[in-house]
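First up is the structure itself, then whatever we jot down about it.
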Amino acid sequence: MMRCLAARVHYKTLIVICALLSLLTVLLWNKCTSEKALRFLPRHPQPPPSPKIDSHPQQPQPPEPPPVVGGVRYEEIDCLINDDATIKGRREGSEVYMPFSWMEKYFEVYGKVVQYDGYDRFEFSHSYSKVYAQREQYHPNGVFMSFEGYNVEVRDRVKCISGVEGVPLSTQWGPQGYFYAIQIAQYGLSHYSKNLTERPPHVEVYDTAEERDSRSSAWTVPKGCSLTRVYDKTRATSVRQFSAPENSEGVSLPLGNTKDFIISFDLKFTSNGSVSVILETTEKGPPFVIHYVTTTQLILLKDRDITYGIGPRTTWTTVTRDLLTDLRKGIGLSNTKAVKATKTMPRRVVKLVVHGTGTIDNITISTTSHMAAFYAASDWLVRNQDERGGWPIMVTRKLGEGFRALEPGWYSAMAQGQAMSTLVRAYLMTKDDTYLKAALRATGPFKLPSEQHGVKAVFMNKYDWYEEYPTIPSSFVLNGFIYSLIGLFDLAQTAGEKLGRDAGQLYSKGMESLKVMLPLYDTGSGTIYDLRHFILGTAPNLARWDYHTTHINQLQLLGTIDNSPIFRDSVKRWKSYLKGGRAKHN
């Protein structure tokens with residue numbers, strides 16, 4: 001019977017049955033393998049069930065652990081300051097950190113975040129002023145202290161450099177502006193010192209009529225104007241003679257300098273006139289024009305025209321102007337004590353334009369002209385010294401409560417001393433006795449007490465002192481006194497034993513006082529500006545860090561001409577105060 005059944009089943013049917021059995025076997029095998037693999041896969045947390053009205057209230061969560069920064073846990077903490085105020089600090093383990101924004105005000109310290117090679121670093125300093133290294137023994141013909149680093153003309157309390165006088169006009173105690181002998185002497189001494197320490201300037205000559213091959217073809221002479229080469233007997237040289245009506249375009253010379261901005265020219269007018277310099281600047285829009293006119297106008301700004309009066313100039317004179325300073329003082333002109341800050345810079349000196357009738361020669365542009373500024377200051381001191389030998393300061397000065405105000409016309413020992421230092425150097429450079437005689441006359445106010453329009457004070461009825469501010473009662477300002485001593489030293493050394501006897505005696509008496517009184521200015525962590533706390537019984541007038549470093553620089557200088565230990569020891573101790581050093585306590 002089986003054989004009959006097998007015979008009846010077609011062989012194709014057997015093939016289909018075998019295929020179905022094979023497929024079923026494969027499917028069962030894959031299912032088992034997948035379930036086994038799923039048991040080893042990471043399981044994601046199930047989403048929380050949707051909240052329901054009847055769900056149980058949640059239990060309060062435990063507080064979050066402290067944040068972790070750089071692997072260190074920290075937490076905020078209240079810091080109680082002197083039982084007066086509370087600020088937020090940070091605790092990391094046993095350390096407590098307080099914000100620097102609070103520390104810098106509380107301790108009067110300084111710091112900032114700076115970046116080096118792509119990473120940030122916080123730089124902290126106890127003070128903000130630096131001490132200059134004394135290069136060598138001080139000499140009256142050498143660098144004056146650290147004045148090669150001074151830039152008097154850029155100070156915001158300098159209104160401008162006068163076109164008539166060639167020296168700075170100060171606004172420190174009055175927005176109207178006044179000539180201040182200290183500022184003028186510092187202007188001269190800084191440029192003198194720069195001349196000794198800087199490389200010689202690059203000078204480019206644009207026109208000099210003396211050269212035989214010099215041609216006027218570079219000049220532009222519009223219709224109605226003239227320009228000729230003539231011989232000037234007073235100068236024994238050829239010059240350019242020009243004539244250009246005020247309503248004309250003017251006779252012009254292209255310059256095109258993009259690197260240097262000190263312009264100089266020899267000039268003589270026979271009528272009213274002007275020399276104008278066109279400047280392209282970093283400011284968008286038309287160029288600025290600086291006009292140097294034959295008036296006594298100090299400075300004027302109108303739109304993009306800046307005007308400086310340079311006086312009549314009816315005899316040959318050399319005009320030297322710093323175009324950068326003149327531009328920025330003009331743009332920043334204000335009616336307040338401070339010149340407004342500006343970022344505008346000159347890019348190119350385009351051309352020079354003359355109007356009026358006169359002669360011009362030796363037009364140059366240079367990197368610097370330090371000696372021109374030095375002699376401008378020296379000559380101003382000679383011209384403006386009065387019959388007493390002083391340089392009166394024509395502005396009221398109020399030093400503080402308890403001191404009688406100084407009315408216009410007062411003298412300053414610091415002004416007298418720094419003027420001496422300037423004039424002595426001018427004499428040593430030129431051998432012109434005019435400068436030395438003016439310096440010798442400047443000792444006059446040192447011999448008279450403050451009550452008699454002098455600068456002399458006496459401490460404890462014994463020690464002579466020369467007052468920067470000859471107040472009543474005396475104030476005993478330290479830095480001004482030392483500057484006066486340096487000036488007396490310069491004069492005594494230069495004038496010699498006979499002519500310099502008065503200066504030498506004044507210097508010796510002053511140095512004796514300084515050595516005795518210097519410890520009175522030491523607080524154990526800084527220095528004191530004056531002795532008002534002793535004279536008036538008020539709080540001490542602590543010296544700012546820039547005055548503190550001035551005291552150090554002055555003592556370093558004196559230490560090269562007097563080897564008294566008090567100068568060396570004071571310098572060492574006072575330098576330590578700049579980095580947080582303090583005198584020992586009991």
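Cβ atoms here come from the backbone N, Cα and C positions, even for glycine.
According to Swiss-Prot, the protein carries these features:
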| type | residues | note |
| --- | --- | --- |
| MUTAGEN | TYR150 to Phe | Abolishes catalytic activity |
| BINDING | TYR150, 155-157, GLN183, 398-401, TYR483, ARG532, 544-550, ARG568 | substrate binding site |
| MUTAGEN | ARG155 to Ala | Moderately reduces catalytic activity |
| MUTAGEN | ARG157 to Ala | Abolishes catalytic activity |
| MUTAGEN | TYR178 to Phe | Moderately reduces catalytic activity |
| MUTAGEN | TYR180 to Phe | Moderately reduces catalytic activity |
| BINDING | THR208, GLU210, THR237, ASP361 | Ca(2+) binding site |
| MUTAGEN | ARG397 to Ala | Significantly reduces catalytic activity |
| MUTAGEN | TYR469 to Ala or Phe | Significantly reduces catalytic activity |
| MUTAGEN | TYR529 to Ala or Phe | Abolishes catalytic activity |
| MUTAGEN | ARG532 to Ala | Significantly reduces catalytic activity |
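Overlay of Swiss-Prot annotations on the structure.
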residue : record                 : Cβ within 10 Å
TYR150  : mutagenesis position   : 18
ARG155  : mutagenesis position   : 18
ARG157  : mutagenesis position   : 15
THR208  : Ca(2+) binding site    : 16
ARG397  : mutagenesis position   : 18
LEU399  : substrate binding site : 17
TYR469  : mutagenesis position   : 24
ARG532  : mutagenesis position   : 24
TRP545  : substrate binding site : 20
ARG568  : substrate binding site : 13
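Here the candidates are the recorded positions ARG157, ARG397, TYR483, TRP545, and by Cα distance the one nearest ASP361 (Ca(2+) binding site) turns out to be ARG157. Sequence-ordered, the extra residues of this chain that approach the Ca(2+) site, with Cβ no more than 8 Å from the Cβ center of THR208, GLU210, THR237, ASP361, are ALA209, GLU211, ARG235, SER238, VAL239, ASP266, ASN362. TYR150 (mutagenesis position) sits 14 Å from ARG157 (mutagenesis position), counting Cα to Cα.
TYR483 (substrate binding site) sits 20 Å from ARG155 (mutagenesis position), taking the Cα positions as reference. In this structure, the recorded positions under consideration are TYR178, TYR180, TYR483, TYR529, and the one with the smallest number of other Cβ atoms within 10 Å of its Cβ is TYR178. In sequence order, SER127, SER129, GLY526, THR527, TRP574, TYR577, LEU578 are the residues of the chain that are 6 or more apart from HIS548 (substrate binding site) and have a CB within less than 8 Å of its CB.
In the three-state DSSP scheme, ARG568 (substrate binding site) falls into the helix class. Here the candidates are the mutagenesis positions ARG155, ARG397, TYR469, TYR529, ARG532. The one whose C-alpha lies nearest to that of TRP545 (substrate binding site) is TYR529. When the binding-site residues THR208, GLU210, THR237, LEU399, ARG568 are ranked by how far their Cα is from the Cα of ARG155 (mutagenesis position), LEU399 comes first.
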